[in-house]
Amino acid sequence: MVSAISEDSASATASGQCEVVKEELPAGNYILVAVEIDTTGRRLIDEIVQLAGYTSKGNFQQYIMPYMNLNQAARQRHQIRVISIGFYRMLKSMQTYKIIKSKSEVAALMDFLNWLETLLAKQPNKEGIVMLYHDDRKFIPYMILEALKKYSLIDRFNRSVKAFANTCPMAKTFLGKHGIKNCGLRKLSMLLAKSKDGNSTKEDEHENPEGNSSITDNSGHKNQKQGAFEGSANVRAKMVYEMALQLIESESTESPESFESPESSESSEAEVKLLNAVRPFSQLLSSTILELKDQNHSLGRQNSFRPVFLNYFRTTLNYRVRAVKYRIGLAEHGFTLKSLKAIWSDKRKPGLELVLTAIDSLKTEETAELLDLLDSYYDPSKTTIKPRCKRSGNGTRRRNRAKGAASSKNGAIGAGGDNSVPDSATKPGGRPRRKRNNIRNNILGPQNTEKGSPKAEMKTSTPKSMSIKPPSEFADI
């Protein structure tokens, strides 16, 4: 597959970056499949925990046992964690507290490819599959391709899947004119559900002009939405597909009164409309692979700046976020630690300033901070700038509280650290210890408490034997 990619689709820039030329998806008859994943984190080195796909003809869902554990944010987002029982690791749900059945990554990917090939086999008139995803960062296709690349399955994947289509920019284009800026999956689903419920209410009022009561069963729909956990990739895949269909149907109609849900319209017509709408926002698989390759090179350039921002990563979250932003901005423009050092050796600080002003993602004060940081790192006569962190008062209060508790035990202060409060109001030090029974005391018996009295001696003599006379009835025997 990689060898089949044309060299004209990428051109090398002066900075060493790989500029990907976007190729448009050719017109044809394709199957739309919404795909979602749950991962151990939000980095390319993380692993897939759950892989899910949804289409009008069926769905696919499989949990994957990762080699690494989920980070704290991923555990809270997906409500699953990795547990160890003896020598075995397994996934456990944090909602039901039950063990989740999972497979290895290669087995899950093979099942996913078999499912995609089965979809194409059932519809021989289709030319391929276009995968829908809703993500502003393009994280989902990169993670899927990274997993397929581990086991050399990209060629087989390319036989079925022709392109990836991102519904996030499509939603921003359609809803931007209405003043809607937040185009997250959850927000869009709520907006479209409200518009659908409002239109159904208007239709009921139009059908009952006399005011006759009409009962609509909205409780079942609400309970279904409430019971569906959006942290699961299986639920989100279905949400992506239904949201895209509803978005196209609402955009195709001019007035909200004529809104038609995808359930009432024919699925084939709705899918054709959706396919025509997502074509401008789709990207061929070859272009996505080249973008992934450039992302891996960008990560290598980011890691080269680690010595510069080492002090930033050792401080608070604010400085760590700024360090990540600076590294991404430098790496996206093709700079490395060695290339910036060559510029500094040639033109010193003015040369760095000329280069950093070309980064549009940085503000003026951020550019000045980054310039001073790089200049102090490259110049041996200067000390490297270290971020100044304001110490919060929590640690001081905690130490003072500990000191107060220690001094109160010594009886120097009263309750709450106030000398005017008597010590009788303070909490007692503890229960008086009860005297333990001493084995030696039991053996020696009561001791003489008078001063100068000799210690009691142990009684070793046995008591005198007592003669017992037999009863009279046994005397004649």
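Every residue, even glycine, has its Cβ placed from backbone N, Cα and C.
Don't look for the substitutions in this one, it keeps the originals.
Here is what Swiss-Prot says about this protein:
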- GLY220 to Ser: In strain: msh9 (VARIANT)
- HIS221 to Pro: In strain: afc1, afc7, f17, m32, msh9, msh37, ps1, ps2, ps3, ps9, ps10, ps11, ps12, ps14 and ps15 (VARIANT)
- SER267 to Thr: In strain: m32, msh37, ps14 and ps15 (VARIANT)
- ILE289 to Val: In strain: afc1, m32, msh37, ps14 and ps15 (VARIANT)
- THR315 to Ala: In strain: ps4 (VARIANT)
- THR367 to Ala: In strain: f17 (VARIANT)
- LYS382 to Arg: In strain: f17 (VARIANT)
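Close to THR315 (variant position) in the fold, though at least 6 residues off in sequence, lie PRO387, CYS389, each with a CB less than 8 Å from its CB. Taking the C-alpha positions, the distance from ILE289 (variant position) to LYS382 (variant position) comes to 43 Å.
If you take the Cα of LYS382 (variant position) and the Cα of THR367 (variant position), they are about 19 angstrom apart, rounded to a whole number.
Of the listed variant positions ILE289, THR367, LYS382, the Cβ environment within 10 Å is emptiest of other Cβ atoms at LYS382. The secondary structure of THR367 (variant position), as reduced to three states from DSSP, is helical. Secondary structure at ILE289 (variant position), as computed by DSSP, is helix.
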